[in-house]
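Here the structure is laid out as structure tokens; the discussion comes afterwards.
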Amino acid sequence: MDIDPYKEFGATVELLSFLPSDFFPSVRDLLDTASALYREALESPEHCSPHHTALRQAILCWGELMTLATWVGVNLEDPASRDLVVSYVNTNMGLKFRQLLWFHISCLTFGRETVIEYLVSFGVWIRTPPAYRPPNAPILSTLPETTVVRRRGRSPRRRTPSPRRRRSQSPRRRRSQSRESQC
């Protein structure tokens with residue numbers, strides 16, 4: 001079976017694979033971040049969101065994997081075999097967990113649409129030859145908070161901006177009213 005854990009969230013394993021493996025923080029740092037930001041929601045019996053559910057499952061699976069790793073470490077007597085198992089877990093499974101934890105924590109922190117736009121932007125940036133791309137990669141935290149991803153189809157008609165009108169010297173509204181309307 002070929003199961004993509006990101007599909008229902010609008011992303012794919014391939015989209016996350018554009019990010020280099022050293023991009024993702026350690027599992028310990030990601031678990032600490034999830035705990036600091038979302039402990040109450042993760043421990044709650046209430047359903048919060050699909051991202052919370054996925055994060056809960058990833059955290060539980062990581063715990064089980066660490067239990068297995070401890071068992072292997074205690075019961076596998078050959079040091080070379082033990083090192084191979086630990087290396088495999090850290091390299092392959094560790095990266096998958098780091099990607100999964102990062103994705104769901106980022107979606108909860110920045111919003112799913114922003115994270116997906118970031119992944120697409122980074123994917124475009126990394127595939128563009130160095131001579132033709134900006135020197136710095138996109139950064140997730142600097143993307144606008146209200147990013148609009150346009151659907152394919154008719155593009156909206158562009159309007160030319162109207163010339164600015166000169167303001168009269170006598171204000172029509174009192175200042176206190178204009179401040180209230182900005183909320």
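For all residues, glycine too, the Cβ spot is worked out from N, Cα and C.
According to Swiss-Prot, the naturally occurring change T33 to N is described as follows: In strain: Latvia. Of all Cβ atoms in the shown protein chains, 16 besides its own fall within 10 Å of the Cβ of T33 (variant position).
DSSP classifies A80 (variant position) as helix under the three-state reduction. Residues near A80 (variant position) in space but far in sequence (CB under 8 A, at least 6 apart, same chain): none are found. For the natural variant A80 to I, the note given by Swiss-Prot reads: In strain: Latvia.
According to Swiss-Prot, the natural variant F97 to L carries the following note: Frequent mutation in chronic HBV carriers. Cβ neighbours within 10 Å of F97 (variant position), excluding its own Cβ and spanning all shown chains: 20.
Here Swiss-Prot notes a mutagenesis experiment, S155 to A, with the remark: Complete loss of replication.
Per Swiss-Prot, mutagenesis S162 to A is noted as: Complete loss of pregenomic RNA encapsidation and replication.
Under its mutagenesis annotations, Swiss-Prot gives S170 to A the following note: Partial loss of replication.
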